[in-house]
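Some features that Swiss-Prot has for this protein:
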type	residues	note
ACT_SITE	Asp52	active site, proton acceptor
BINDING	Glu78	Mg(2+) 3 binding site
MUTAGEN	Asp140 to Ala or Asn	Has less than 5% wild-type catalytic activity
BINDING	Asp140, Asp143, Asp292	Mg(2+) 2 binding site
MUTAGEN	Asp143 to Asn	Has less than 5% wild-type catalytic activity
BINDING	His239, Ser263, Lys266, Arg280, Asp292	AMP binding site
MUTAGEN	Trp291 to Leu	Has less than 5% wild-type catalytic activity
Amino acid sequence: MSQAAGNPYAAELAAAKKAVTLAARLCQAVQKDILQSGVQSKADQSPVTVADYGSQILVSLVLKMEAPASSSFSMVAEEDSEELRKEGAEEILENITELVNETIVDDGTYSIYFSKEGILSAIDDGKSEGGPSGRHWVLDPIDGTKGFLRGDQYAIALALLDEGKVVLGVLACPNLSLGSIGNLNGGSSGDQVGALFSATIGCGAEVESLQGSPAQKISVCSIDNPVEASFFESYEGAHSLRDLTGSIAEKLGVQAPPVRIDSQAKYGALARGDGAIYLRFPHKGYREKIWDHAAGSIVVTEAGGLVTDASGNDLDFSKGRFLDLDTGIIATNKQLMPSLLKAVQDAIKEQNQAASPL
């Protein structure tokens, strides 16, 4: 049964899927140019910056055109227009404007042409602070910037908050195969590439091709023996305490090496059973942003999984732009969660004891 049947957020879901699909087209065009030109940094003039802004503008446009207007439009997103309004930013603003307009024309759905001022205004649609009341869209226009630059995994991640709760999430993963991932950077041999994950509260989770295909219901794996489990973590070592995640895996009895991929594509892969566990333990002092987890977490929970902080608390997306949580984020199926939580807490305790002076 499709999520549209009996889904109170069916119209919002359709708009969200359309929004991230259009944004993905823009991102794919830019990534192709990056790989051909050899760009490898997120400098202010770099193509990835253009793609970040362009993706956000297109998502905002489609949502405002397609999603039911319950009240004033509100979106919590990563980018604002401050840098683009500064002296010296004219060239990058010109590039963004040109790319967005080209994408809209190529798509053919909307007869809209953005001026530069219209571009700046559309970017600032994402300046909402979110919070516990009302409806707020939550967007990461390119999650996994370094993966995007390398030609690896990235995601356009969009969720809807309703009264502080995530009720809908979509993940466009242009480089993720539709088949189960088979190596350590999320690639797969021979499978069609470009996955679109979606979930609505109470209606389950699905995956379909970004190019358009019937949606298929997905569910997390049913593994209950940690020895048979594999775990996902960030590709970038700077994003993760690998000594800690390695200790957790060892205490749990996991024998497979970690599968390291960028972005919330990890949540999508976990939700369809490609692996059993996701561990995210950033370095001390890092504050998690809600757009880094809102869409991915509901895809996993609607696929039958659990997503919590290191103490087993549900993630609270109602506190504004940041998550207020304990230490890290873990996700797995219901069978493995009790033993995973114990391994996490034992490993953290051991690490803290080793770090404290005698």
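Each residue, glycine too, has its Cβ placed from N, Cα and C.
It should be emphasised that the depicted structure is a prediction, and the values quoted were computed from it without experimental measurement.
The recorded positions examined here are Asp52, Glu78, Asp143; by Cβ neighbour count within 10 Å, the least packed of them is Glu78. Sequence-ordered, the extra residues of this chain that approach the AMP site, with Cβ no more than 8 Å from the Cβ center of His239, Ser263, Lys266, Arg280, Asp292, are Asp143, Gly144, Ser234, Asp262, Gln264, His293. Taking CA atoms as the reference points, Glu78 (Mg(2+) 3 binding site) and Asp140 (mutagenesis position) are 6 Å apart. Between the binding-site residues His239, Lys266, Arg280, the minimum number of other C-beta atoms within 10 Å of a residue's C-beta occurs at His239. Counting in whole angstrom, Trp291 (mutagenesis position) lies 11 from Ser263 (AMP binding site) by their C-alpha atoms. Across the recorded positions listed here (Asp140, Asp292), the residue whose Cβ sits among the most other Cβ atoms within 10 Å is Asp140.
For the recorded positions listed here (Ser263, Trp291), the lowest count of other CB atoms within 10 A around the CB belongs to Trp291.
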